[in-house]
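To start, the structure itself, in structure tokens.
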Amino acid sequence: MPDYSYRPTIGRTYVYDNKYYKNLGAVIKNAKRKKHFAEHEIEEATLDPLDNYLVAEDPFLGPGKNQKLTLFKEIRNVKPDTMKLVVGWKGKEFYRETWTRFMEDSFPIVNDQEVMDVFLVVNMRPTRPNRCYKFLAQHALRCDPDYVPHDVIRIVEPSWVGSNNEYRISLAKKGGGCPIMNLHSEYTNSFEQFIDRVIWENFYKPIVYIGTDSAEEEEILLEVSLVFKVKEFAPDAPLFTGPAY
């Protein structure tokens, strides 16, 4: 007959398996992770209709090397409700000075480089302290070669300049970049033909007006520069071998 009496002398053995015990922190983190994943799935489902639309990327931030060439820095006075011409691209002497600096001093072009795009960048800063206004800008790319732009125009449907006070224009024509090779030989043979036939055949000549939304006459410091987007081709084989290269 079995003995059901309680006696502490009778030993009992218990086997504990670790698979039934989990870290409390891991349990809470896993629950939060599952909740976050479920919320993320719901949020993505609400954005699925946007897959039918396309967004244009900024070519300025694309692949390639940016080479900046500052054209000029000067101060302009702009009256209220008007915009002043700051870039007109007229005169061969302006071309000569600009592109001589571009070729010889500040732009190391070699034959295996390709100019993909040219950006005109206008940086605007107020010269007087404690002024609160926004900059306005308008530009044109396609115009008659004989067109003479006005120095001052009225403000009609302008573009607001961003928070960094920088107005950037891509001068590339529709259809892609500018496959220019052997730039040194083209430039040395005839400078005028190089500008007219090589550069302006592939890029637009811009006309840019700058203004403000201020009710008073404002003094603006302008920095106008060209930024060249250069494509560099990787060599087929390295020129040097060894741990230093």
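Every residue, even glycine, has its Cβ placed from backbone N, Cα and C.
Although substitutions are noted, the structure shown does not include any of them.
According to Swiss-Prot, the experimentally introduced change Gly25 to Asp is described as follows: Forms a single large polyhedron. The DSSP secondary structure for Gly25 (mutagenesis position) is helix. Long-range Cβ neighbours of Gly25 (mutagenesis position) (same chain, at least 6 residues apart, Cβ-Cβ under 8 Å): none.
One mutagenesis experiment catalogued in Swiss-Prot, Leu85 to Phe, is accompanied by this note: Prevents crystallization of occlusion bodies. The secondary structure of Leu85 (mutagenesis position), as reduced to three states from DSSP, is extended strand. A C-beta separation below 8 Å, combined with a sequence spacing of at least six in one chain, links Leu85 (mutagenesis position) to Pro149, His150, Asp151, Val152, Ile153, Ile207, Val208, Tyr209.
Quoting Swiss-Prot on the mutagenesis of Val118 to Phe: Forms few or no polyhedra and accumulates with a dispersed granular protein mass. In the three-state DSSP reading, Val118 (mutagenesis position) counts as strand.
In Swiss-Prot, a mutagenesis experiment is listed as Leu183 to Phe, annotated with the note Prevents the occlusion of virus particles.
The local packing around Val118 (mutagenesis position), expressed as other Cβ atoms within 10 Å of its Cβ over all shown chains, amounts to 21.
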